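Below is one structure, written out as structure tokens; the observations come after it.
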Amino acid sequence: MSDPLHVTFVCTGNICRSPMAEKMFAQQLRHRGLGDAVRVTSAGTGNWHVGSCADERAAGVLRAHGYPTDHRAAQVGTEHLAADLLVALDRNHARLLRQLGVEAARVRMLRSFDPRSGTHALDVEDPYYGDHSDFEEVFAVIESALPGLHDWVDERLARNGPS
């Protein structure tokens, strides 16, 4: 049995955007029967919130949409940098990951998976200083991009063969 495919989401503090994406994507994969085939993690580029729960507003939006909320913030480390795919929530995160030595082919912007993002900026705006509606907007942006990420996973799993 081969190791599971590893996808990690990266934002600034790992308490808002990346844990939302992680929880949403991981649950969707479990519902598709791929929970053992794909490992989903998240991390922040900074260490300010290491060990903290997700922001209560992020957790509230996840809970309202039926997603789990258990989370402990982490800073990007060796485990995350070794992921098959590192999904950056904004351009600064992508740049930092490349500066840390991650090959450009393994770094993607989350919104690049949403074909409807078109002319919109690829950044997912940080809702930290916003209100509930900003967190709902982040949820909607993530939700729109995840089908494309599922397609990426399906293609990788098909190419790599069954685990």
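A Cβ is built for glycine as well, from the same backbone N, Cα and C atoms used for every other residue.
The active site, nucleophile annotation in Swiss-Prot covers Cys11. What Swiss-Prot records for Arg17 is active site. Taken from Swiss-Prot, the feature active site, proton donor applies to Asp126, supported by a curator's inference. Quoted from Swiss-Prot, the note on the mutagenesis of Cys11 to Ser is: Loss of phosphatase activity. Quoted from Swiss-Prot, the note on the mutagenesis of Thr12 to Ala is: Strong decrease in phosphatase activity. As a published mutagenesis entry, Arg17 to Ala appears in Swiss-Prot alongside the note: Loss of phosphatase activity. Inhibits its dephosphorylation activity on human VPS33B. 36-fold decrease in catalytic efficiency toward pNPP at pH 7.0. Here the residue is the original one, while Swiss-Prot reports the published mutagenesis Thr45 to Ala with the comment Slight decrease in phosphatase activity. A mutagenesis experiment is reported in Swiss-Prot for this position, Cys53 to Ala, and the note states: Lack of nitrosylation. Does not affect phosphatase activity. According to Swiss-Prot, the mutagenesis experiment Tyr67 to Ala carries the annotation: Mutant can be phosphorylated. Under its mutagenesis annotations, Swiss-Prot gives Thr78 to Ala the following note: No change in phosphatase activity. Quoted from Swiss-Prot for the published mutagenesis Tyr128 to Glu: Loss of phosphatase activity; when associated with E-129. Among the mutagenesis results in Swiss-Prot, Tyr129 to Glu has the note: Loss of phosphatase activity; when associated with E-128. The residue drawn here is the original one. The mutagenesis experiment Tyr129 to Ala is recorded by Swiss-Prot, whose note states: Mutant can be phosphorylated. Lack of phosphorylation and loss of phosphatase activity; when associated with A-128.
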Spatial neighbours of Tyr128 (mutagenesis position), counting only the mutagenesis positions Cys11, Arg17, Thr45 and Cα distances within 10 Å: Arg17
Tyr129 (mutagenesis position), number of other Cβ atoms within 10 Å: 6
Least surrounded among the mutagenesis positions, given as Thr12, Thr45, Thr78, when other CB atoms within 10 Å are counted: Thr78
Among Cys11, Cys53 [mutagenesis positions], residue with fewest other Cβ within 10 Å: Cys53
By Cα-Cα distance, the member of recorded positions Thr45, Cys53, Thr78, Asp126, Tyr129 nearest Tyr67 (mutagenesis position): Cys53
Spatially closest candidate among Thr12, Arg17, Cys53, Asp126, the listed recorded positions, to Thr45 (mutagenesis position) (Cα to Cα): Thr12
